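Below is one structure, written out as structure tokens; the observations come after it.
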Amino acid sequence: MNKWLDLILKIHVHPFLWIIAALGLLTGHMKALLCLLLIVLIHELGHAALAVFFSWRIKRVFLLPFGGTVEVEEHGNRPLKEEFAVIIAGPLQHIWLQFAAWMLAEVSVIHQHTFELFTFYNLSILFVNLLPIWPLDGGKLLFLLFSKQLPFQKAHRLNLKTSLCFCLLLGCWVLFVIPLQISAWVLFVFLAVSLFEEYRQRHYIHVRFLLERYYGKNRELEKLLPLTVKAEDKVYHVMAEFKRGCKHPIIIEKSGQKLSQLDENEVLHAYFADKRTNSSMEELLLPY
């Protein structure tokens, strides 16, 4: 029970949202604002509830004027199926919300105009969230797809590039189709800034992924995936090949012949504990 109470206490509202709420009250648009807030809140609680169920470490649930976000202390080492469930839990809330609104309209609890307004916001938020742009749900699902096929670092970089392409397409669509829609411009700017910040933090994000592997926190490895590397390969370049959901026995070859084999933890220990950041794999085999 305490973890659910803690979740409620972690809900934070952006100050700008309070300003929007005040303007909505003054201009008589409270019904639209309440519909929007309800949909956003339920959507984010869908993510958060599954995260709590899987014992993720939640920092806060942050509600913005045009959406929300669940900030977690997880760095890419949860099972892919588990993360998929947490991501998809948000969009799934829109299904029962729409059905509930339809039922209320059918029994005349809410007016038809209110139902149409709710439907517009519900579908708009759903479709926007499924755009393949980081940090939207669609962008996170795309990252999972890339992570299943590629090493974490390559998947993250490809996701940023793909998200940037779709973000630019979104910007062009806003510019040429709905240039007077302020909310669309706010969304575009938010996504552009989020992508820029994610790009700036890309090295730090990879290091956190590696650190979590090193300390073995919350890891449920699905399979062993050997990595064959050259003796002269640097430690950091080898770690750039680490994939999610896998533990890597590292086979070191020299002149086409197997020289030795290391566990990934030995490589991580050499990098983080021994600070052998510029060592080659062959040098790791020598006494330190």
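Placed from the backbone N, Cα and C atoms, the Cβ positions cover glycine too.
Recorded in Swiss-Prot as a mutagenesis result, H43 to F carries the remark: Loss of activity. In the three-state DSSP classification, H43 (mutagenesis position) falls within a helix. The number of other CB atoms found within 10 A of the CB of H43 (mutagenesis position), across every protein chain shown, is 25.
Sequence annotations record features per position, and here Swiss-Prot assigns Zn(2+) binding site to H43, H47, D137.
One entry in Swiss-Prot concerns the mutagenesis experiment E44 to A or Q. Its note says: Loss of activity. Here E44 (mutagenesis position) comes close to V61, L63, G68, T69, V70, G90: these same-chain residues lie at least six apart in sequence, with C-beta atoms under 8 angstroms from its C-beta.
In Swiss-Prot, a published mutagenesis experiment is listed as E44 to D, annotated Partial activity.
Residues annotated as active site in Swiss-Prot: E44.
Quoted from Swiss-Prot, the note attached to the mutagenesis of H47 to F states: Loss of activity. For H47 (mutagenesis position), the count of additional Cβ atoms within 10 Å of its Cβ stands at 26 [all protein chains shown].
Counting every protein chain shown, 22 other Cβ atoms lie within 10 Å of the Cβ of D137 (Zn(2+) binding site).
Between the CA atoms of H47 (mutagenesis position) and D137 (Zn(2+) binding site) there is a gap of 10 Å, rounded to the nearest whole number. Listed in chain order, the residues near the Zn(2+) site other than H43, H47, D137 are E44, G46, G68, V70, I87, A89, G90, P91, Q93, N129, each with its Cβ within 8 Å of the site Cβ centroid.
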